[in-house]
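Engineer: According to Swiss-Prot, the protein carries these features:
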type	residues	note
MUTAGEN	SER440 to Asp	No effect on lack of galactosyltransferase activity in a chimeric construct with COLGALT1. Exhibits some galactosyltransferase activity; when associated with R-450; M-451; Q-452 and V-453 in a chimeric construct with COLGALT1
MUTAGEN	GLN450 to Arg	Exhibits some galactosyltransferase activity; when associated with D-440; M-451; Q-452 and V-453 in a chimeric construct with COLGALT1
MUTAGEN	VAL451 to Met	Exhibits some galactosyltransferase activity; when associated with D-440; R-450; Q-452 and V-453 in a chimeric construct with COLGALT1
MUTAGEN	ASN452 to Gln	Exhibits some galactosyltransferase activity; when associated with D-440; R-450; M-451 and V-453 in a chimeric construct with COLGALT1
MUTAGEN	PRO453 to Val	Exhibits some galactosyltransferase activity; when associated with D-440; R-450; M-451 and Q-452 in a chimeric construct with COLGALT1
Amino acid sequence: MRAARAAPLLQLLLLLGPWLEAAGVAESPLPAVVLAILARNAEHSLPHYLGALERLDYPRARMALWCATDHNVDNTTEMLQEWLAAVGDDYAAVVWRPEGEPRFYPDEEGPKHWTKERHQFLMELKQEALTFARNWGADYILFADTDNILTNNQTLRLLMGQGLPVVAPMLDSQTYYSNFWCGITPQGYYRRTAEYFPTKNRQRRGCFRVPMVHSTFLASLRAEGADQLAFYPPHPNYTWPFDDIIVFAYACQAAGVSVHVCNEHRYGYMNVPVKSHQGLEDERVNFIHLILEALVDGPRMQASAHVTRPSKRPSKIGFDEVFVISLARRPDRRERMLASLWEMEISGRVVDAVDGWMLNSSAIRNLGVDLLPGYQDPYSGRTLTKGEVGCFLSHYSIWEEVVARGLARVLVFEDDVRFESNFRGRLERLMEDVEAEKLSWDLIYLGRKQVNPEKETAVEGLPGLVVAGYSYWTLAYALRLAGARKLLASQPLRRMLPVDEFLPIMFDQHPNEQYKAHFWPRDLVAFSAQPLLAAPTHYAGDAEWLSDTETSSPWDDDSGRLISWSGSQKTLRSPRLDLTGSSGHSLQPQPRDEL
């Protein structure tokens, strides 16, 4: 069901407001809005949350802040105080409602446990915010959870422009989770529908009527029936679960107020809630992953400059070096990769990739490079490309440095890595387990495309590891000194093929016996993380996909002609992967709406 459009006058004001202000015309009478901020143990997300609120393209003189915080065991209160001291005077009104004690609810098992008392207190707070907005004379109130980051600075204008009584901007997450339901049972529980995934994945776009929105939504206080909306106490006839989001959904239904979700635009991100037995560290790790997803998919999150953030302490996480192979002419990839490592507190060192575009056939031969006799791409049948030569030489230079410096073990990343959830923690645990089991290894894939996963065997005593089979990609791997020596000793430049075909030859898992016959010994000891810890940022067919190895010239062609080798299936998304949207995600959804 499509929504009615906003009143023409309001649409015009929302559209012309920024231009009128820039031209020095008196500020247009835009609707007054209350931003309701309810924070508990939100130190990990507050800087980005507040930064997003600061960047909303809406006159602060037409906005009021209603801010409450309670039951904190972190620095949430101090952060909010610091932020309000810096920006509060810019807003039309500020309500500050902190509670320092108690720090816990009596019956809670942990800070993420939702007890009945906690639900009631939250409903009372939201009702206070709603009452303040009405008394202040606001036209709208925006509720936005503190781990919901509105990266689209036009969010308020876009939502108001729909002219709807209750409307939510659809937010993206690390999983299938979002801030709306498409179905609800007569008892007030979540009901699965055929419409949810097409809406969540934006296969259908627009504003759609739904039974519930939560976490972030805009409510009009001038709409018909809006005066009957309430969080607490629940409606006299209320028998549904005692939960603030369900109570409000019932209130909307009882008042005849329609609820919509809009997904025509990318509005921002929301963190997937952790389970009740998990803690703040789990939530922090999840939010870091959300930041990384935003770095890939955009728009990026930007932290407020008005709050003091916990300092980062990057390290090499037990490796002697962390290499990042990156083309100098792809600065966006390089910057994103370094920003991702910084968020995970991993200290990486950029290695300028050998650029295949800059190579000609004579330069390639002067480097001692020659093609492996008979090599053809396994799918397209093409020969080696200059991009693949550059990629191989880039990895080769790292292997040389490992041997020259005697580095015991290193990490190697290409610059198109999408990190899975808790990458650092999972990698650290994996390496600790490998050390504890005294496993002898040369190379461990962290990201790859498995060709025959059903033929791979688990490593006894190491549930997160399998013996690597034939694989594509070299986007992320760990390498030991002994492994680097074996790779160099095989003298691969004299019989080159793509590096992701060379590695399986060296651990004797390549299916082509003719290729393997050129290399001996094939004794590289290779394993792989399972589940994988990294994936490509994009795949062939994605709008943002770009490959400097697949879109390239044949290795001995100096005509400057670029060919996109669409016949290769290496860069396609694996049909075995359970994916959502444009990327694979490692978190399993644990939303509060699965009641």
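Think of each number as a place in line: the chain as shown, counted from 1.
Positions of Cβ are set from backbone N, Cα and C atoms, glycine also.
The noted changes are left out; the structure has the residues it started with.
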Engineer: In the structure shown, with every protein chain counted, which of the mutagenesis positions SER440, GLN450, ASN452 has the densest set of Cβ atoms within 10 angstroms of its Cβ?
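Structural biologist: Top count of Cβ atoms within 10 Å goes to GLN450.
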Engineer: Fill in the CA-CA distance, GLN450 (mutagenesis position) to SER440 (mutagenesis position), as an integer in Å.
Structural biologist: 22
Engineer: For the C-alpha pair, I'd like the distance in angstrom between PRO453 (mutagenesis position) and SER440 (mutagenesis position), rounded off.
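Structural biologist: Between the alpha carbons of PRO453 (mutagenesis position) and SER440 (mutagenesis position) there are 22 Å.
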Engineer: List every residue in the same chain as VAL451 (mutagenesis position), at least 6 positions away in sequence, whose Cβ is under 8 Å from its Cβ.
Structural biologist: GLY469, TYR470, SER471, TYR472
Engineer: Could you state the whole-number distance in Å separating the C-alpha atoms of SER440 (mutagenesis position) and ASN452 (mutagenesis position)?
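Structural biologist: Distance between the two Cα atoms comes out at 23 Å.
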Engineer: Let me check the 10 A CB neighbour count of PRO453 (mutagenesis position). How many other CB atoms are there?
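Structural biologist: For PRO453 (mutagenesis position), the 10 Å Cβ neighbour count is 14.
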